[in-house]
Amino acid sequence: SGHLLLLLGLLTLWAELTPVSGAAKYCKLPLRIGPCKRKIPSFYYKWKAKQCLPFDYSGCGGNANRFKTIEECRRTCVG
């Protein structure tokens, strides 16, 4: 019972940390800050440079290539 619980916990952790197969699709999207006026510190993945870079998100619009932290960007797009 204890081993089964440990295995279940490890599988859950693995599932949470493994990037989704569709992630690369939106990592290739161009930077879109959106049309609104706010300046929310965010990160996007620059496909050609193969790196996560900072930008100020406007608060609306944009696309899925937008992350709250550089760690989230790297985990999703860099691997």
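Glycine is no exception: its Cβ is also placed from the backbone N, Cα and C atoms.
Features of the protein shown, as given by Swiss-Prot:
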{"type": "MUTAGEN", "residues": "Lys25 to Ala", "note": "Important decrease in binding affinity for Kv"}
{"type": "DOMAIN", "residues": "27-77", "note": "domain 'BPTI/Kunitz inhibitor'"}
{"type": "MUTAGEN", "residues": "Pro35 to Gln", "note": "Important decrease in binding affinity for Kv; when associated with A-48 and A-50"}
{"type": "MUTAGEN", "residues": "Lys37 to Tyr", "note": "Slight decrease in binding affinity for Kv"}
{"type": "MUTAGEN", "residues": "Arg38 to Ala", "note": "Slight decrease in binding affinity for Kv"}
{"type": "MUTAGEN", "residues": "Lys39 to Ala", "note": "Slight decrease in binding affinity for Kv. Important decrease in binding affinity for Kv; when associated with A-48"}
{"type": "MUTAGEN", "residues": "Lys46 to Ala", "note": "Slight decrease in binding affinity for Kv"}
{"type": "MUTAGEN", "residues": "Trp47 to Ala", "note": "Decrease in binding affinity for Kv"}
{"type": "MUTAGEN", "residues": "Trp47 to Gln", "note": "Decrease in binding affinity for Kv; when associated with K-49"}
{"type": "MUTAGEN", "residues": "Ala49 to Lys", "note": "Slight increase in binding affinity for Kv"}
{"type": "MUTAGEN", "residues": "Ala49 to Lys", "note": "Decrease in binding affinity for Kv; when associated with Q-47"}
{"type": "MUTAGEN", "residues": "Lys50 to Ala", "note": "Slight decrease in binding affinity for Kv. Important decrease in binding affinity for Kv; when associated with Q-35 and A-48"}
{"type": "MUTAGEN", "residues": "Arg74 to Ala", "note": "No change in binding affinity for Kv"}
{"type": "MUTAGEN", "residues": "Arg75 to Ala", "note": "No change in binding affinity for Kv"}
Just to verify: the residue among Arg38, Lys46, Arg74 with the fewest other Cβ atoms within 10 Å, which of the mutagenesis positions is it? Arg38
Separation of alpha carbons, Arg75 (mutagenesis position) and Lys46 (mutagenesis position) (Å): 14
Over the span of the domain 'BPTI/Kunitz inhibitor' (27-77), how high is the average pLDDT in this prediction? 96
According to DSSP, Arg74 (mutagenesis position) sits in helix
Closest to Arg74 (mutagenesis position): which of the mutagenesis positions Lys25, Pro35, Lys39, going by Cα position? Lys25
What is the one among the mutagenesis positions Lys25, Lys37, Lys39, Lys50, Arg75 whose Cβ has the most other Cβ atoms less than or equal to 10 Å away? Arg75
Can you grab the distance from Lys39 (mutagenesis position) over to Arg75 (mutagenesis position)? Cα atoms, rounded to a whole Å. 24
For Trp47 (mutagenesis position), just count the other CB atoms lying within 10 A of its CB, please. 14
Translate the DSSP assignment of Lys39 (mutagenesis position) into the three-state scheme. coil
For Pro35 (mutagenesis position), list the number of other Cβ atoms lying within 10 Å of its Cβ atom. 10
